[in-house]
Amino acid sequence: MVAPAGEQGRSSTALSDNPFDAKAWRLVDGFDDLTDITYHRHVDDATVRVAFNRPEVRNAFRPHTVDELYRVLDHARMSPDVGVVLLTGNGPSPKDGGWAFCSGGDQRIRGRSGYQYASGDTADTVDVARAGRLHILEVQRLIRFMPKVVICLVNGWAAGGGHSLHVVCDLTLASREYARFKQTDADVGSFDGGYGSAYLARQVGQKFAREIFFLGRTYTAEQMHQMGAVNAVAEHAELETVGLQWAAEINAKSPQAQRMLKFAFNLLDDGLVGQQLFAGEATRLAYMTDEAVEGRDAFLQKRPPDWSPFPRYF
């Protein structure tokens, strides 16, 4: 849902305190056709920046936005030289100088079957031949399951479906001045019964999670930090600089260990799917051992394997 323009998140010095430093980034090749998302790679580090690019509507998403978001995140997932994804929103709004990470689904094109493809921004431009979508949930799962650390940089509004996206990210850094958190689902007859609510309760506890959803109040970055849903609060102009510092520290560590750690943290809440992801990475580790090589080679050479050099650890 688009947050009210008159509420906090507006900046009178929006351009001068923009946390995006163009000199630190280059556009990723092959994505020149993006309209609702921007996709950059850091000039030095193994970090990419993915940003919502509809600041005039508080970075609300439509189906086309989600298509592009999934496409770039999946590209980052499959890029072996990428370790960290920074997920944020471009701004400020050209209308009023307001800032937003993402304010959720664009209610103007929400139909009975979900958010609908449209040639414009109003109900009369909807393509009735195409079914509505709720595939922002697929993006949530992609963020959750991708073997990269995803850091959400909340530089303004995180509302509705945007609030749920911040929740599902591995880490969240927020702008001291402009970050505002608001779960608007119940205001518009919607609800996130998955990660957006259940995982939020893991972060802040059941009581605070229910407060956030049932009351739909607006919270500052400091309040969410105190609750446990935000890792750190930064000055707005320094938000992406701090995000890059965190990313550099993460990228300085073992890629395999970071993957195993992410899936280990997810395992308890993700059930059999979480077990499969963790086990898959464990299998990859096993393939790297001499013991696994012996098993493969013995099969290909049609001989009994010789396990004698390999200890049975306890």
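Backbone N, Cα and C atoms are what each Cβ position is placed from, and that goes for glycine too.
Annotation for S190 (mutagenesis position): same-chain Cβ neighbours under 8 Å, separated by at least 6 residues, are G105, G160. In the three-state DSSP classification, S190 (mutagenesis position) falls within coil. What Swiss-Prot lists as substrate binding site is R58, K95, 103-107, Y115, 157-161, T184, S190, Y287, K302.
For the mutagenesis result R133 to A, the note given in Swiss-Prot is Loss of DHNA-CoA synthase activity.
Sequence-distant neighbours of D185 (mutagenesis position) (same chain, six or more apart, CB under 8 Å from its CB) are G160, F191, D192, G196, F213, G216, listed in sequence order. Listed in Swiss-Prot is the mutagenesis experiment D185 to G or N, annotated as follows: Loss of DHNA-CoA synthase activity.
Quoted from Swiss-Prot, the note on the mutagenesis of D185 to E is: Nearly abolishes DHNA-CoA synthase activity.
Under its mutagenesis annotations, Swiss-Prot gives S190 to A the following note: Reduces affinity for substrate. Nearly abolishes DHNA-CoA synthase activity.
Recorded in Swiss-Prot as a mutagenesis result, D192 to N carries the remark: Loss of DHNA-CoA synthase activity.
In the three-state DSSP classification, R58 (substrate binding site) falls within coil.
Around A158 (substrate binding site), the C-beta neighbours below 8 angstroms that are at least 6 residues distant in the chain are A100, F101, C102, S103, C152, L165, H166, A179, R180, F181, K182. Around the Cβ of R58 (substrate binding site), a 10 Å sphere holds 29 further Cβ atoms from the protein chains shown.
Ranking the binding-site residues G104, G161 by C-beta neighbours within 10 Å puts G104 at the top.
For Y287 (substrate binding site), the Cβ neighbour count at a 10 Å cut-off comes to 12, with all displayed protein chains included. DSSP assigns G161 (substrate binding site) to a helical segment in the three-state reduction.
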